[in-house]
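Student: The note that Swiss-Prot attaches to the natural variant Glu105 to Lys is: In strain: cv. Idared. While the structure shown retains the original residue, Swiss-Prot records the natural variant Ile113 to Val with this note: In strain: cv. Aotea. Among the natural variants in Swiss-Prot, Gly129 to Ala has the note: In strain: cv. Aotea. The residue drawn here is the original one. Among the natural variants in Swiss-Prot, Thr130 to Ala has the note: In strain: cv. Idared. The residue drawn here is the original one. According to Swiss-Prot, the natural variant Ile281 to Phe carries the following note: In strain: cv. Idared, cv. Pinkie, cv. Ralls and cv. Royal Gala. For the naturally occurring variant Arg291 to Gly, Swiss-Prot gives the following note: In strain: cv. Idared. Asp326 to Ala appears in Swiss-Prot as a mutagenesis experiment; the accompanying note says: Loss of monoterpene synthase, sesquiterpene synthase and prenyltransferase activities. Loss of monoterpene synthase, sesquiterpene synthase and prenyltransferase activities; when associated with A-330. The annotation Mg(2+) 2 binding site is assigned in Swiss-Prot to Asp326, Asp330. As annotated by Swiss-Prot, Mg(2+) 1 binding site applies to Asp326, Asp330, with the evidence given as similarity to another entry. Listed in Swiss-Prot as a mutagenesis experiment, Asp330 to Ala is described as follows: Loss of monoterpene synthase, sesquiterpene synthase and prenyltransferase activities; when associated with A-326. According to Swiss-Prot, the Mg(2+) 3 binding site annotation covers Asn471, Thr475, Glu479, on the basis of similarity to another entry. What Swiss-Prot lists as K(+) binding site is Asp484, Ser487. Among the mutagenesis entries in Swiss-Prot is Ser485 to Ala, noted as: No effect on sesquiterpene synthase activity and on activity enhancement by potassium, but 2-fold increase in monoterpene synthase activity. What Swiss-Prot says about the mutagenesis result for Ser487 to Ala is this: Loss of sesquiterpene synthase activity.
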Amino acid sequence: MEFRVHLQADNEQKIFQNQMKPEPEASYLINQRRSANYKPNIWKNDFLDQSLISKYDGDEYRKLSEKLIEEVKIYISAETMDLVAKLELIDSVRKLGLANLFEKEIKEALDSIAAIESDNLGTRDDLYGTALHFKILRQHGYKVSQDIFGRFMDEKGTLENHHFAHLKGMLELFEASNLGFEGEDILDEAKASLTLALRDSGHICYPDSNLSRDVVHSLELPSHRRVQWFDVKWQINAYEKDICRVNATLLELAKLNFNVVQAQLQKNLREASRWWANLGIADNLKFARDRLVECFACAVGVAFEPEHSSFRICLTKVINLVLIIDDVYDIYGSEEELKHFTNAVDRWDSRETEQLPECMKMCFQVLYNTTCEIAREIEEENGWNQVLPQLTKVWADFCKALLVEAEWYNKSHIPTLEEYLRNGCISSSVSVLLVHSFFSITHEGTKEMADFLHKNEDLLYNISLIVRLNNDLGTSAAEQERGDSPSSIVCYMREVNASEETARKNIKGMIDNAWKKVNGKCFTTNQVPFLSSFMNNATNMARVAHSLYKDGDGFGDQEKGPRTHILSLLFQPLVN
């Protein structure tokens with residue numbers, strides 16, 4: 001179907017303005033409407049207007065950054081540096097949020113390292129060096145076997161006891177073990193034993209307080225599951241304190257780059273904020289979450305690089321719509337209304353909304369207009385054809401999954417865990433986000449590109465599973481209190497007659513298994529140029545879920561933790 005067929009006339013494209021008021025509803029229906037009691041938005045427009053201004057958005061700082069980049073390139077390309085020092089430098093560059101600036105130099109260095117036989121690396125009997133070597137190569141898509149750790153294991157396949165005395169090597173192997181694939185038993189065993197050993201190490205007095213700090217940070221969440229940009233400030237502060245290996249030029253560049261990128265993000269947030277304010281939807285859907293800034297922070301977590309500005313704004317819009325529609329289904333709509341709304345999205349036809357309350361009509365109209373606009377921009381910028389049907393399909397699937405959950409709620413039905421996850425992975429909205437991501441950052445070219453999403457449904461499923469299960473771990477308590485439809489935790493507890501503690505442990509195990517499958521897919525394809533950005537975005541969506549729901553509901557309660565984190569990420573520059 002031609003894209004233009006889907007576009008309404010200009011007068012039909014106009015978004016409802018702020019002054020639009022919902023038509024009165026019957027009092028009996030108003031009384032049936034639920035409320036999640038979400039708190040008002042804390043990020044006021046006046047605050048955003050005053051705060052989103054940075055002195056680092058200027059040529060002076062960009063020129064200084066370019067000068068420092070050239071100096072660091074020399075360090076990375078130095079042929080006289082020993083292997084472990086080179087690997088540590090590459091590791092630091094990544095942790096400091098600078099890897100995108102040195103892709104060519106890092107690849108050349110790792111190509112040389114990967115060509116060396118493992119027995120000739122000089123790290124044969126060095127657990128730390130071996131683990132660092134394994135981690136860096138696997139992160140960058142090189143083939144490296146878990147068998148290189150065999151020499152550190154006893155006849156039972158567990159880490160030899162004397163290695164537990166070396167905290168630095170233990171920590172690096174723990175981090176490396178989180179990059180494991182399915183069936184890599186050595187890494188599984190190492191992760192299990194090291195998790196316990198590193199926790200116990202907190203009771204021992206180590207002279208290196210920096211190392212003890214790193215242990216606590218990794219046990220809280222391994223670096224592979226952290227959103228890189230969310231962690232950059234912490235890593236810069238940690239690197240600055242590591243006087244044994246700090247590189248002054250690299251540190252200066254890391255601080256400057258953070259501030260320059262933050263200035264770009266602030267410009268993006270201003271643009272997204274204007275879009276959101278002009279819609280006026282927050283004023284008319286009082287029951288729904290007004291979380292523009294949090295949505296933007298999630299988009300930053302998926303792709304922070306300056307060249308992805310338009311994609312970040314696109315993704316912010318999509319995440320906002322996901323939240324609003326989720327609240328329509330969870331809180332506001334009756335079952336009959338939700339069926340009409342689902343039909344409207346499925347048929348992409350506003351006539352299906354004629355019997356709906358004005359606020360639900362408005363919600364559909366915003367979805368319609370925004371999706372058509374995004375499809376047009378993708379077609380113009382990336383050369384794709386027929387994007388709109390792809391986008392409307394994932395929105396329809398999302399709404400159908402939400403409708404199933406609404407029906408479960410109305411019938412007080414608790415599904416089996418398998419039934420719940422089959423639907424819940426769709427209602428997680430990951431497919432919506434990933435399909436928008438795919439078309440936004442890739443370009444039409446080969447048949448392989450066009451078939452990629454279909455051939456990699458397992459990747460989409462496992463990313464969705466990680467997001468869904470993290471969501472349930474963080475929001476289950478609040479949802480049970482509100483009486484929402486059941487989560488995976490409730491389904492598991494009922495299915496096997498387990499305690500909540502046991503259910504949560506099982507859910508975390510499912511997340512671990514899903515990560516192994518994601519690793520197996522991503523680390524074997526991320527050297528393919530046209531896929532590496534998309535693969536990185538896909539795994540970042542899973543990482544955002546870990547961050548968002550680590551301490552509860554990152555969307556529901558802005559004050560509980562997200563506020564401080566967002567202030568640091570988007571508003572507070574680093575002091576040089």
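Note that Cβ sites are derived from N, Cα and C of the backbone, with glycine treated the same way.
Computed from a predicted structure; not experimentally measured.
Tell me what's around each of these sites.
Tutor: In the three-state DSSP classification, Glu105 (variant position) falls within a helix.
In the three-state DSSP classification, Ile113 (variant position) falls within a helix.
Gly129 (variant position) has a Cβ environment of 20 other Cβ atoms inside 10 Å.
Neighbour density for Thr130 (variant position): within 10 A of its CB lie 23 other CB atoms from the protein chains shown.
A simple way to gauge crowding: the CB of Ile281 (variant position) has 23 other CB atoms within 10 angstroms, across all the protein chains here.
Other C-beta atoms found within 10 angstroms of the C-beta of Arg291 (variant position) number 25, with every protein chain shown included. Following the DSSP three-state reduction, the secondary structure of Arg291 (variant position) is coil.
In three-state terms derived from DSSP, Asp326 (mutagenesis position) belongs to a helical segment.
For Asp326 (mutagenesis position), the Cβ neighbour count at a 10 Å cut-off comes to 19, with all displayed protein chains included.
Asp330 (mutagenesis position) has a Cβ environment of 21 other Cβ atoms inside 10 Å.
Long-range Cβ contacts of Asn471 (Mg(2+) 3 binding site) within its own chain (separation 6+, distance under 8 Å): Ser428, Ala545, Tyr549.
Ser487 (mutagenesis position) is surrounded by 23 other CB atoms, counting those within 10 A of its CB over all protein chains shown.
DSSP assigns Ser485 (mutagenesis position) to coil in the three-state reduction, placing it in neither a helix nor a strand.
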Student: Distance between Ser487 (mutagenesis position) and Thr475 (Mg(2+) 3 binding site) at the Cα atoms, whole Å?
Tutor: 9
Student: How many other Cβ atoms sit within 10 Å of the Cβ of Glu105 (variant position)?
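Tutor: Total other Cβ atoms inside 10 Å, all chains included: 18.
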Student: Quick one: among the recorded positions Thr475, Ser485, which has the most Cβ atoms sitting within 10 Å of its own Cβ?
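Tutor: That would be Ser485, with the most Cβ atoms nearby.
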Student: Looking at the recorded positions Ile281, Asp330, Thr475, Ser485, whose Cα is closest in space to that of Glu105 (variant position)?
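Tutor: Closest by Cα distance to Glu105 (variant position) among the recorded positions Ile281, Asp330, Thr475, Ser485: Thr475.
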Student: Return only the integer: C-alpha distance in Å from Asp330 (mutagenesis position) to Ser485 (mutagenesis position).
Tutor: 8
